[in-house]
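Feature annotations, courtesy of Swiss-Prot:
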- Glu29 to Ala: No effect on phosphatase activity (MUTAGEN)
- Lys32 to Ala: No effect on phosphatase activity (MUTAGEN)
- Lys40 to Ala: Slightly reduces activation by arachidonic acid (MUTAGEN)
- Glu56 to Ala: No effect on phosphatase activity (MUTAGEN)
- Glu76 to Ala: Increases basal phosphatase activity (MUTAGEN)
- Lys93 to Glu: Loss of inhibition of KCNH2 channel stimulation (MUTAGEN)
- Lys126 to Ala: Loss of inhibition of KCNH2 channel stimulation (MUTAGEN)
- Asp242, His244, Asp271: Mg(2+) 1 binding site (BINDING)
- His244, Arg275, Asn303, His304, Arg400, His427: substrate binding site (BINDING)
- Asp271, Asn303, His352, His427: Mg(2+) 2 binding site (BINDING)
- His304: active site, proton donor/acceptor (ACT_SITE)
- Tyr451 to Ala: Insensitive to okadaic acid (MUTAGEN)
Amino acid sequence: MAMAEGERTECAEPPRDEPPAEGTLKRAEELKTQANDYFKAKDYENAIKFYSQAIELNPSNAIYYGNRSLAYLRTECYGYALGDATRAIELDKKYIKGYYRRAASNMALGKFRAALRDYETVVKVKPNDKDAKMKYQECSKIVKQKAFERAIAGDEHRRSVVDSLDIESMTIEDEYSGPKLEDGKVTITFMKDLMQWYKDQKKLHRKCAYQILVQVKEVLCKLSTLVETTLKETEKITVCGDTHGQFYDLLNIFELNGLPSETNPYIFNGDFVDRGSFSVEVILTLFGFKLLYPDHFHLLRGNHETDNMNQIYGFEGEVKAKYTAQMYELFSEVFEWLPLAQCINGKVLIMHGGLFSEDGVTLDDIRKIERNRQPPDSGPMCDLLWSDPQPQNGRSVSKRGVSCQFGPDVTKAFLEENQLDYIIRSHEVKAEGYEVAHGGRCVTVFSAPNYCDQMGNKASYIHLQGSDLRPQFHQFTAVPHPNVKPMAYANTLLQLGMM
């Protein structure tokens, strides 16, 4: 999710030789006050706009950068947030909020050691601040955990959780009245019962969950990194974007558009989990349908099907709360086998993030990506999961701090080289649930309405018909869900108001 295109101004303007006049300073303060009001109203795009105007008038005020950094954090523009926080500290090394903001930005980017250094600075300056101490201690735990994971990775990196499971010996207790696989297989009856069971806020038995995970891993590992699908003229397929643990909105998609079947195929374009607090329900439902219709129900990996994101934004915590740490490890293994892209009739390419940091990438290059891993910090795999379009030509540094932003000329050149018509991607919330950019060559679809219970956005899904492949957009709005807030299982730092 991110702010609208074209709103960004540079983070670090060069200081002026002469200080601004008193009237200019007064106007800058008025703009900051307006920005603060927009921020309180959760209108972060306008908050950023007015903070930026204040900075233009007075580029030496650390508070303006600190405030805009927080607004960027709320819109998931972590790269911009990091730049603003760093600039605030450069302007005023005693501005403690600058260190808080920079730590939050680095946490969001998975740069835990860098975050720890800033939390340490805050604790030294404010040794009696309980909030600062708690954040420092929590971040320190993560750094130590990561160090431990690296230490044991050499011995166990390729050892599968599956090897240590004995599913057959797991007993389903007599008092459990929920859905069970029939002879170890997913059926349509099981799936209907499962969705109702989840709708009633009940938990699937761990044996059934493990059965689904082990079986879906077997299915996914046989797929190509680039899935290629042919639609006949009379056939259609539905493409959905981010669902982010919003299970009741997922049910609404199936209510509006029909359950998956061999005649009603789906593609879900990544970011199934995190943020929403029903991520386990979402992902096991999607995996169940993948087992039921392996050739007609498609799942692509998003940037949130990764360990770093799951550790921060809730999925790891949710699986541990509802099941066990071992089950989360198996989820992580399964996520590594999710394909990265899908091509329809050789003309429409679908991926979660977008296009590439370098020219000349071909479909064959995508096919050759070894996806069974955590994504690197750069390169084609990273770009497919993380990049975003921009309105201006060329490429620029990513607002997220990962991968890049690519312009209409980049999209046009990629499509021409690969004989494609357009791309479909997700990865960003859009007010109307979708966006058509780059002269119709870059389509964004987002399927989590009222994202995180606060954005107020519509959501959408796309129909593609084999006869012409023109995208047909279908919008929908959020439905009620049980009183469990988003991020309920997120990292403690997030719950403490890190962002």
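Yeah, the Cβs are placed from backbone N, Cα and C, and that goes for glycine too.
Source: prediction; values computed, not measured.
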Among Glu29, Lys40, Arg275, which are recorded as recorded positions, the nearest neighbour of Asp242 (Mg(2+) 1 binding site) by Cα: Arg275
Largest separation between Cα atoms (Å) of residues that the record links to substrate, namely His244, Arg275, Asn303, His304, Arg400, His427: 18
Residue from His244, His304, Arg400, Tyr451 whose C-alpha is spatially nearest that of Lys32 (mutagenesis position), among the recorded positions: Arg400
All-chain count of other Cβ atoms within 10 Å of Glu56 (mutagenesis position): 15
Sparsest-packed among the recorded positions, when each Cβ's other Cβ atoms within 10 Å are tallied, from Glu76, Lys93, His244, Arg275: Lys93
Additional residues around Mg(2+) 1, ordered along the sequence, whose Cβ is within 8 Å of the centroid of Asp242, His244, Asp271: Gly241, Thr243, Gly245, Gly270, Phe272, Val273, Asp274, Arg275, Gly302, His304, Ser426, Phe446, Ser447, Ala448
Proximal residue to His427 (substrate binding site) among recorded positions Lys40, Glu76, Lys126, His244, Asp271 (C-alpha distance): Asp271
Surrounding CB atoms that lie within 10 Å of the CB of Asp242 (Mg(2+) 1 binding site), all protein chains: 30
Chain-mates of Asp271, Asn303, His352, His427 with C-beta within 8 Å of site centroid, Mg(2+) 2: Asp242, Asn269, Gly270, Gly302, His304, Gly353, Leu385, Trp386, Ser426
Which listed residue (Glu29, Asp271) has most other Cβ within 10 Å, given these are recorded positions: Asp271
In sequence order, the recorded positions (Glu56, Glu76, Lys93, Lys126, Asp271, His352) whose C-alpha falls within 10 A of Asn303 (substrate binding site): Asp271, His352
Residue pair His304 (substrate binding site), Asp271 (Mg(2+) 1 binding site) - Cα distance, angstrom, rounded: 5
